[in-house]
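J.: Okay, so Swiss-Prot annotates it like this:
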- 20-88: domain 'LCN-type CS-alpha/beta' (DOMAIN)
- GLU33 to Phe: 743-fold decrease in toxicity and small effect on the binding affinity to cockroach neuronal membranes (MUTAGEN)
- GLU33 to Arg: >10000-fold decrease in toxicity and small decrease in binding affinity to cockroach neuronal membranes (MUTAGEN)
- GLU48 to Leu: 29-fold decrease in toxicity and 158-fold decrease in binding affinity to cockroach neuronal membranes (MUTAGEN)
- GLU48 to Arg: 608-fold decrease in toxicity and 11455-fold decrease in binding affinity to cockroach neuronal membranes (MUTAGEN)
Amino acid sequence: MKFFLMCLIIFPIMGVLGKKNGYPLDRNGKTTECSGVNAIAPHYCNSECTKVYYAESGYCCWGACYCFGLEDDKPIGPMKDITKKYCDVQIIPS
């Protein structure tokens with residue numbers, strides 16, 4: 001019984017850290033665009049996602065950098081479900 005009560009107290013305090021995918025937002029609430037030359041260079045968004053937003057990887061999807069493995073506390077831009085499903089399939093290997 002004591003073990004059960006202790007678990008009820010400790011687990012919520014520990015929290016659950018997860019990863020998410022999406023278009024990360026900067027301080028101004030804008031996404032990193034990858035149009036033109038940046039869209040052609042496949043490593044631009046991967047570099048932005050890993051070095052600026054501390055994600056696992058990223059690539060250009062629909063004109064903005066789409067990051068994989070963002071921390072839960074990083075804000076991401078709103079998107080439609082169909083866009084998320086499309087961008088979640090990583091086309092360009094990082």
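Here the Cβ of each residue, glycine as well, is placed from N, Cα and C on the backbone.
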J.: Just to be sure I understand the packing, how many Cβ atoms besides its own are within 10 Å of the Cβ of GLU48 (mutagenesis position)?
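T.: The answer is 19 other Cβ atoms.
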J.: With every protein chain in view, how many other Cβ atoms are within 10 Å of the Cβ of GLU33 (mutagenesis position)?
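T.: Result for GLU33 (mutagenesis position): 13 neighbouring Cβ atoms inside 10 Å.
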J.: Rounded to a whole angstrom, what is the C-alpha distance between GLU33 (mutagenesis position) and GLU48 (mutagenesis position)?
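T.: Taking the Cα atoms only, GLU33 (mutagenesis position) lies 10 Å from GLU48 (mutagenesis position).
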J.: Would you mind giving the whole-number mean pLDDT across the domain 'LCN-type CS-alpha/beta' (20-88)?
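T.: Value for the domain 'LCN-type CS-alpha/beta' (20-88), mean pLDDT as a whole number: 91.
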